[in-house]
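*Asks:* When I checked Swiss-Prot for this same protein, it listed these features:
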DOMAIN    35-142  domain 'Ig-like V-type'
DOMAIN    145-232  domain 'Ig-like C2-type 1'
DOMAIN    240-314  domain 'Ig-like C2-type 2'
MUTAGEN   Ile38 to Ala  Loss of homodimerization and heterodimerization with CEACAM8
MUTAGEN   Ala55 to Val  No effect on homophilic and heterophilic cell adhesion
MUTAGEN   Asn61 to His  Inhibits homophilic and heterophilic cell adhesion
MUTAGEN   Arg62 to Leu  No effect on homophilic cell adhesion. Reduces heterophilic cell adhesion
MUTAGEN   Ile63 to Phe  No effect on homophilic cell adhesion. Inhibits heterophilic cell adhesion
MUTAGEN   Ser66 to Asn  Inhibits homophilic cell adhesion. Reduces heterophilic cell adhesion
MUTAGEN   Leu78 to Gln  Inhibits homophilic cell adhesion. No effect on heterophilic cell adhesion
MUTAGEN   Leu129 to Ala  Reduces homodimerization. Loss of heterodimerization with CEACAM8
Amino acid sequence: MGPPSAPPCRLHVPWKEVLLTASLLTFWNPPTTAKLTIESTPFNVAEGKEVLLLAHNLPQNRIGYSWYKGERVDGNSLIVGYVIGTQQATPGPAYSGRETIYPNASLLIQNVTQNDTGFYTLQVIKSDLVNEEATGQFHVYPELPKPSISSNNSNPVEDKDAVAFTCEPEVQNTTYLWWVNGQSLPVSPRLQLSNGNMTLTLLSVKRNDAGSYECEIQNPASANRSDPVTLNVLYGPDVPTISPSKANYRPGENLNLSCHAASNPPAQYSWFINGTFQQSTQELFIPNITVNNSGSYMCQAHNSATGLNRTTVTMITVSGSAPVLSAVATVGITIGVLARVALI
């Protein structure tokens, strides 16, 4: 190792700022009897990242430092030693090539692994040979992968099917969370979590359960969320409605009826008059009706996915006489006819 008189170029800017702050605090603070302490930044670190062990309240008469892996000073656990006077760092048996010691006694460990989890001890060597020691620690968690969701049924039928979502992969010491349409999971007796929250089960699905589902995995050092999975709930048809609700007509009017039923996928419609099939359309149009068009008009809605049919019936009565032309209209027609005769 070369002399760590200045942070190496590979050091990220945040560590430079932290080290500078620590150095200034050490320089400006007057001698105190405060106890030597170690701060880990961060305390929880993701695998592959880096962690900085900061020393606080260094004694004034220090002449060197030694860092050890573990909670006690042991030659076999020595990571690196540093002599202030010569600014020389000497690696020990526990040195892995990922550690960098700084003049303010801070230790940077890069590309951490889960094996790095644990305690680290700093020994400050003083000119009076009354050395001081302090121990710090940090925890390394795995860098979480992007999870994915599998489902046993992405097109369930309302009030008939149950759906089980599973968030994968399984990772130890990890929290599993679920999101529905971008919101946290609602409280419902039909929603059940199991297998450490990895599995979300929807019992007897409802149409309101349709939407986007995501799972998120978390540990104290990182988090990751899956791509959304869409749940398409098949339902209906509900009992259809016929509009307009008008029931009484006069001869010569036009009859225009429309049928609608809530359904997923959209319903297919059929019309029956007095029990006789007429046509398969959502609208029924009969121009210039007569009294013979009176009767029962039934609309049938069919869902090809659920296999269900729903019907509704309206009674249409055609009575009275055809609309009579007004006197003004009659005079207008007469004048028009006479004018055509005169031209001939």
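Just so it is clear, glycine is given a Cβ too, placed from its N, Cα and C backbone atoms.
Just the original residues are modelled here, none of the noted substitutions.
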*Asks:* Return the count of C-beta atoms lying within 10 angstroms of the C-beta of Ala55 (mutagenesis position), excluding that atom itself.
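*Replies:* Here the count is 23.
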*Asks:* Between Ile38, Ile63, Leu78, Leu129, which of the mutagenesis positions has its C-beta surrounded by the fewest other C-beta atoms within 10 Å?
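*Replies:* Comparing Cβ neighbour counts within 10 Å for the mutagenesis positions Ile38, Ile63, Leu78, Leu129 gives Leu129.
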*Asks:* Tell me, which mutagenesis positions from Ala55, Asn61, Arg62, Ile63, Ser66, Leu78 are within 10 Å of Ile38 (mutagenesis position) if we use the C-alpha atoms?
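*Replies:* Those near Ile38 (mutagenesis position) - Cα within 10 Å - are Ala55, in sequence order.
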*Asks:* I want to check the contact list for Asn61 (mutagenesis position): same chain, sequence separation of six or more, C-beta distance under 8 angstroms. What comes out?
*Replies:* Lys126, Ser127, Asp128
*Asks:* Can you tell me which mutagenesis positions out of Ala55, Arg62, Ile63, Ser66, Leu129 are within 10 A of Leu78 (mutagenesis position) by Cα, answering none if there aren't any?
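*Replies:* Neighbours among mutagenesis positions, in sequence order: Ser66.
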*Asks:* Within the domain 'Ig-like C2-type 2' (240-314), how many residues are helix, strand or coil going by DSSP?
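*Replies:* With helix first, then strand, then coil, the domain 'Ig-like C2-type 2' (240-314) has 3 helix, 40 strand, 32 coil.
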*Asks:* If you measure Arg62 (mutagenesis position) to Ala55 (mutagenesis position) at Cα, how many Å is it?
*Replies:* 13
*Asks:* So what sits near Ser66 (mutagenesis position) in its own chain, CB-to-CB under 8 Å and at least six residues off in sequence?
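*Replies:* Same-chain residues close to Ser66 (mutagenesis position) (Cβ under 8 Å, separated by 6 or more) are Val73, Leu78, Val80, Gly81, Tyr82, Gly92, Leu122, Gln123, Ile125.
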*Asks:* Please give me the CB contact count at 10 A for Arg62 (mutagenesis position), counting all chains in the structure.
*Replies:* 18
*Asks:* For Ala55 (mutagenesis position) and Ile63 (mutagenesis position), what Cα-Cα distance in Å is obtained after rounding to a whole number?
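*Replies:* Cα-Cα distance, Ala55 (mutagenesis position) to Ile63 (mutagenesis position): 15 Å.
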*Asks:* May I ask you to report the DSSP-based helix, strand or coil state of Asn61 (mutagenesis position)?
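*Replies:* Going by the DSSP assignment, Asn61 (mutagenesis position) belongs to neither helix nor strand, so it counts as coil.
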*Asks:* May I have the DSSP-based helix, strand and coil counts for the residues of the domain 'Ig-like V-type' (35-142)?
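*Replies:* With helix first, then strand, then coil, the domain 'Ig-like V-type' (35-142) has 6 helix, 57 strand, 45 coil.
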*Asks:* Which whole-number value in Å describes the distance between the Cα atoms of Leu129 (mutagenesis position) and Ile63 (mutagenesis position)?
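*Replies:* Per the Cα atoms, Leu129 (mutagenesis position) and Ile63 (mutagenesis position) stand 10 Å apart.
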